[in-house]
Amino acid sequence: MYLTREEERILAGEEGEARAKALEVIVKVGEAVGAERLIPIKHAHVSGASYMTIGDAGLRFLARLAESGARFSVPTTVNPVSYDVEEPGAIPMTRLSPRIVKAQSEILKALEAMGADLILTCTPYYTEVPRRVGLREGDSVAWGESSAVAYANSVLGIHTNREGGPLALMAGIAGRTYFYGAHDPEWRKPRVAYRLETPKVLDETEAGVLGEVIATQHRDEHPPLLDAPLGGEAALKEFSAAVGSAGSLAMVHITGVTPGDPGDMIEEVVTMDYGDLARRMEDLAPGFEPDILYVGCPHASIEELRRLYRALSKAGERAGRRTVVSISRSLYLQALREGLVEKLKGLGVRFVRDSCLIVSPFSSGARGVRVATNSYKAYFYLSKKGVEVGLAPIEALPKLVS
């Protein structure tokens, strides 16, 4: 692999052993996939920060890194953790042991020592981070959160491979990643197109199910091209989360949304019918009265909070008291300033910052609990943990509670 003089200096340990080791990892992975050079990144986002996800082994790894003097060389942010840092008991039906609290606290301490910005969200694109870092279309980053990776490539035109948590961590320390995959303009040109014949604009749950279909069908190494009407930011967010959870796609070129020229390399066109999508929606619809109405996977946007308030205002108190919203601390503060938090709490809604039902102890101890959500990703992961999950858009959720 070709290295610049600066990269050779880093690898030789002139900027510390920790940064040299991090760059060595990036180089070895790059060589394994055939990358010919490295590129600088402007930002890293580390996934796998929850103790429920990485356990004691992950804690020891991060603690050793911090003790070795490892420091992030580019702005680096962090995914959600096991609980709301300021209100640990915020997640309902969840037993949070002192051991989990202590271990999670040590993980955060190690990441903070390395210079991480503890925004603790899976939606860094909703925070002030892109503006603060100066991220623009075409910039390269190293993100580890699958839903954010798909959103960055497909909606924002920011370039990132789907990095594992440790690799995003190493990229943040090294300040480099390998030139391959989503960083290569040629790779970003689709060869297979999917066209959905539909009489309507898709809401976020339909978009999520469409994401499942695309992710499980697509086999080409290049990203697919999608021609389908996705209705607004929630639909784009849930679609991105679905293609990242049901499969391993890092990007879908969405007609009319994704920046940049998709090129003219299409070799195959797959036509899909809305009826097939509707039948899958029926399979996933709640056939029960839920114990929890859940919004915010990935973390909720301000627009979703507004929609939720309008929907709950028309429903009874019972629906509000069963509603849980997970959200980034950054957007929670914005919603607080707009009066949305007070309005929703007045209806009984519970907020969970810094965390979510998936990466908290809830997902391992909620067997038998019934959850209705607008998120395909929440359905995908919670149903694997023995939770009964049904899918419905925000406007339909309160109507499920009698």
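A Cβ is built for glycine as well, from the same backbone N, Cα and C atoms used for every other residue.
Within 10 Å of the C-beta atom of Ala49 ((R)-5-phosphomevalonate binding site) sit 29 other C-beta atoms, taking all shown protein chains into account. Positions annotated as (R)-5-phosphomevalonate binding site by Swiss-Prot, on the basis of similarity to another entry: Gly48, Ala49, Ser50, Asn79, Pro80, Glu145, Ser146, Lys377.
Classification of Cys122 (mutagenesis position) by DSSP places it in coil, neither helical nor stranded. Within the same chain, residues at least 6 positions away in sequence whose Cβ sits under 8 Å from that of Cys122 (mutagenesis position) are Ser47, Asn79, Pro80, Glu145, Ser147, Ala148, Pro298, His299, Cys356. Quoting Swiss-Prot on the mutagenesis of Cys122 to Ala: Almost loss of activity.
For Cys122, Cys297, Cys356, the entry in Swiss-Prot reads [4Fe-4S] cluster binding site.
Secondary structure from DSSP puts Glu145 (mutagenesis position) in coil. One mutagenesis experiment named in Swiss-Prot is Glu145 to Ala, and its note says Retains 76% of wild-type activity.
Cβ neighbours of Cys297 (mutagenesis position) (same chain, under 8 Å, six or more residues apart in sequence): Ala241, Ser326, Cys356, Leu357, Ile358, Thr373, Ser375, Lys377, Ala378. Listed in Swiss-Prot is the mutagenesis experiment Cys297 to Ala, annotated as follows: Almost loss of activity.
According to DSSP, Cys356 (mutagenesis position) is assigned to coil rather than to any helix or strand. For the mutagenesis experiment Cys356 to Ala, the note given by Swiss-Prot reads: Almost loss of activity.
Comparing Cβ neighbour counts within 10 Å across the binding-site residues Ser50, Asn79, Ser146, the minimum falls on Ser146. The residues near the [4Fe-4S] cluster site, meaning same-chain residues not in Cys122, Cys297, Cys356 whose C-beta sits within 8 angstroms of the mean position of the site's C-beta atoms, are Pro80, Ser147, Gly296, Pro298, His299, Ser326, Leu357, Ile358, Val359, Ser375, Lys377, Ala378, in sequence order.
Annotation: Pro80 carries the greatest number of neighbouring Cβ atoms among the binding-site residues Gly48, Pro80 [cut-off 10 Å, Cβ to Cβ].
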